[in-house]
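Report on the structure given below.
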Amino acid sequence: MSVGNIQSPSNLPGLQNLNLNTNTNSQQSGQSVQDLIKQVEKDILNIIAALVQKAAQSAGGNTGNTGNAPAKDGNANAGANDPSKNDPSKSQGPQSANKTGNVDDANNQDPMQALMQLLEDLVKLLKAALHMQQPGGNDKGNGVGGANGAKGAGGQGGLAEALQEIEQILAQLGGGGAGAGGAGGGVGGAGGADGGSGAGGAGGANGADGGNGVNGNQANGPQNAGDVNGANGADDGSEDQGGLTGVLQKLMKILNALVQMMQQGGLGGGNQAQGGSKGAGNASPASGANPGANQPGSADDQSSGQNNLQSQIMDVVKEVVQILQQMLAAQNGGSQQSTSTQPM
């Protein structure tokens with residue numbers, strides 16, 4: 001029948017081709033739209049990432065949050081434009097670095113290094129004081145109008161002696177620690193009492209075997225570790241205080257004597273003649289005295305310079321004494337009663 005022929009698929013090739021073409025076109029159209037949307041999204045994300053990177057670079061390298069650029073609400077620049085991200089005071093890294101930089105160097109510096117630095121400054125000041133006592137190269141310092149106002153010979157001797165002793169101690173400390181004669185025991189485990197002074201000492205590797213000290217005195221292992229008899233550290237009666245403690249105590253005595261000398265006679269080291277430095281200008285000059293010392297005002301200028309230099313010396317001495325007190329207390333477990341300088 002004709003009805004059967006109409007229902008046969010083989011008799012409808014045109015309808016089948018139409019349906020296939022329609023389905024194919026619909027699928028291609030839908031796929032191209034999805035691809036276009038994905039491409040647009042990809043381009044937007046690339047633009048957003050570029051903007052975030054540029055904002056991070058302009059903010060000084062605060063790129064910690066750039067990885068979170070694709071925000072859910074599309075506002076990817078919110079994190080980059082946040083004032084707190086660009087505020088240096090709220091940046092934890094630089095802030096901690098600044099705090100470290102602002103800490104007083106004296107608190108971070110090793111006490112021994114601080115002590116040696118102050119002693120070097122003190123040596124320079126004392127040398128300047130000695131040079132000031134010798135105007136025009138007069139070794140005896142009698143040049144202020146012949147009035148002996150400075151008492152140069154006596155004062156120079158006191159300062160020169162203190163300077164020499166301080167330089168000796170500075171050399172001991174800089175040469176591997178005080179008590180170098182037995183400092184080797186610190187490494188070999190023999191420096192039980194004064195082990196703190198043994199680091200870097202002369203003959204440290206042979207400390208337990210009795211390594212040679214500074215002047216050749218052998219350290220007899222645990223028995224004589226830290227002995228400073230060979231390091232010129234006990235010539236003032238402090239032989240019983242071995243190692244670093246003895247040297248620090250000797251330095252304390254030297255500084256106390258220096259302070260007393262300066263308090264009694266200043267940098268001149270003696271009592272001025274009647275009339276003081278102002279009257280020295282008209283006094284008859286001694287033989288070999290500097291002619292410039294008789295000019296009006298020269299004695300006043302020298303006195304002003306001496307007072308300024310003396311003030312600087314006293315300031316450094318006070319700082320040295322503070323460090324010495326701390327180091328002596330640490331050496332003796334806080335039981336050491338060290339002598340402090342008298343106030344100016």
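The backbone N, Cα and C atoms fix where each Cβ goes, and this holds for glycine too.
Sequence unchanged from the original; the noted substitutions are absent.
Variant annotation in Swiss-Prot: Leu173 to Pro, described as In strain: OE1-1; the structure shown retains the original residue. Sequence-distant neighbours of Leu173 (variant position) (same chain, six or more apart, CB under 8 Å from its CB) are Met112, Leu115, Met116, Leu119, Val247, listed in sequence order.
Recorded in Swiss-Prot as a natural variant, Gly177 to Ala carries the remark: In strain: 8107 and OE1-1.
According to Swiss-Prot, the natural variant Gly269 to Ala carries the annotation: In strain: 8107.
Neighbour density for Gly305 (variant position): within 10 A of its CB lie 14 other CB atoms from the protein chains shown. Here the residue is the original one, but Swiss-Prot notes a natural variant at this spot, Gly305 to Asp: In strain: OE1-1.
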State the three-class DSSP label for Gly305 (variant position), counting H, G and I as helix, E and B as strand, and everything else as coil.
-> helix
